[in-house]
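A short worksheet on the structure shown next.
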Amino acid sequence: MPKKNKFMNRGAAILSICFALFFFVILGRMAYIQITGKANGEVLATKATEQHEKKRTIEASRGSILDRKGKVIAEDTATYKLIAILDKKMTTDVKHPQHVVNKEKTAEALSKVINLDKADILDILNKDAKQVEFGSAGRDITYSQKQKIEKMKLPGISFLRDTKRYYPNGVFASNLIGYAEVDEETNEISGAMGLEKVLDKYLKERDGYVTYESDKSGWELPNSKNKITAPKNGDNVYLTIDQKIQTFLEDSMTKVAQKYNPKKIMAAVVDPKTGKVLAMGQRPSFDPNKRDVTNYYNDLISYAYEPGSTMKIFTLAAAMQENVFNANEKYKSGTFEVGGAPVKDHNNGVGWGPTTYHDGVLRSSNVAFAKLAKEKLGYDRLNQYLHKFNFYQKTGIDLPGEVSSKINFKYEFDKASTAYGQASAVTPIQQIQAATAIANDGKMMKPYVIDHIVDPDKDKTIYQNKPESAGTPISASTAKKVRDILGEVVTSKIGTGQAYKIEGFDVAGKTGTAQIAGKGGYLDGTDNYIFSFMGMAPKDDPELLIYVAVQQPQLKAGQSSSDPVSEIFNPTMKNSLHYLNIEPTEKSDSDKEETKAQTMPDLTDQTVAAAQKKAKEENLTPIVIGSDVAVKEQYPKADEEVLTNQKVFLKTGGKIKMPDMTGWSRREVLQYGELAGIHIEVSGQGYAVSQSVKKDKEIKDKTVIKVKFKNPD
């Protein structure tokens, strides 16, 4: 018995010691925490604060891209995703249910707004899930649709806010502007191409946050001290692009692309006095809303090719500047041997017999320019002028992807060929920059597209571009002489530019027919050329300089190589000059009916009848949206520029009836849909030829209107 007690006492002692050690460890731990305020390396006060701190995002917007007059080219727009909560556990108060209670009623109500039948919606709501979405019909919900659904007060129906990049003009300088898209990893919009990518550091937004103290349920405490990190909206970028002039260019390119199906079209409109690019476009192009891209390059700056006879402008200018061009001196046209090889005139080397250099320019004689280079200027001086006109270097335009030229000036035949636009490859933008010297009295201007950048939060201009001279290769008197003879290229019966006459305005310019280099030589065939025209107007004091190039158009019998080029140049130049209110050299009856710029009157708060009358008095075409008696909204807004006979939209409220959109442009159709708050799907290019909803039929809330476009034959 005593032996047993001995072992029991020893066990009790060991157990007591263990408890004592455990007690002292706990006591020490508590003392450590009490003194240091830390546990497991973390400050407990901070940890406790974090558990009761919540963060709420203050969303910022990506900067907009605008034209020179502030019209939107690219902007963020809010969209919404429709979701339905099916989990009954989300409802904590039966008086305020947070899940879908009546699926039949919910399906019936939603079917009136989104493009899904009641049965399809009901199938989705009957799924075994806590939360469901509605596929493509529930994405990109407009604010107007969201408001309609919210007014229905459907339990369990909610929205997730989203943002997408929107390009209201569709195909519009797309290879210049580029596009931005959502990064799937960060869920942020980032530039992926063009100016959207290059200027991403300016356009990029930074969300802000509000940090606040909350209770256990997450609700903000009444006396919470909020910490605010302010959001930073992206900067707004204003371009030199003019929306109206760009539209003139886009519309004419679309017609030519449809009619002649060329491999490429490249065109730009520039103010030669400043170097501002007012319009720039190409075909093929794409709609940045759809991102149906086939060519990621901006061909005006990224495509170097043998320019053809437009290069003769600068050889002529060099010869005139050096006083070696004698207009009345005669030479033998047809063929001329250089470096052991024949230079041939474009009529198969037949020529026009002995002719003057003056007429050689008008006829675009290769022999005339080869002889000017070899016998009058000399190759060294010609090369000096190639340097003066900056053909050996990039222009430095503020766009990504500009490539270098390739001037072949080693062999004699290449030297002579460069004088008339073969052998050496240059970019369209290099030719345009050089031509500003001709249009701007000898002073060459560097082209640019970014005008200024504004911080919208501070309403402060953080970058301001300005015109920059790229040199003075010729004198003002030489520039005038060149313009005069280029004017004759257009007006003379022997001139190659007769197709580019514009009634009321004197045009100076030069045609180009460039051979396309292939494997082992130039491509054969009558269509395998790049046809172009470099033109300026008015001739005596040019306000606009336009370059157009059309590569490999499919010409039919009876069609001329100048047809596709002139069908872009002429309407773009004429409409732009009228839009800019440039006085015609000679006024004609037809000029009175041409496009004129004017100011949009304020038609809001007027009766429909009064607003329509006022619009018609201003030579505008009013389109009424709604059935109420008074105008509540209008597009364009008051004091914005409008053109003669332009459609203007007057929104009244009430029931909306479908208009006849036949002949409307894509832009007009999309503007109508945006103001009316209806969903319109467009397909094709050109002008509206059909619509899915008949004229005068009432447009229901969920109606999707499909409009097809086609270019006129």
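Keep in mind that glycine also has a Cβ here, set from the backbone N, Cα and C atoms.
Listed in Swiss-Prot:
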- S309: active site, acyl-ester intermediate (ACT_SITE)
- 595-654: domain 'PASTA 1' (DOMAIN)
- 655-711: domain 'PASTA 2' (DOMAIN)
- S309 to A: Bacteria grow as well as wild-type, are slightly longer, protein no longer binds bocillin-FL (a penicillin analog). Increased sensitivity to cefoxitin, very slight increase in resistance to penicillin G and cephalexin (MUTAGEN)
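Within 10 Å of the Cβ of S309 (mutagenesis position) there are 26 other Cβ atoms, across all protein chains. The predicted model assigns the domain 'PASTA 2' (655-711) a mean pLDDT of 83. Each residue of the domain 'PASTA 1' (595-654) gets a DSSP state, and the totals for helix, strand and coil are 10 helix, 24 strand, 26 coil.
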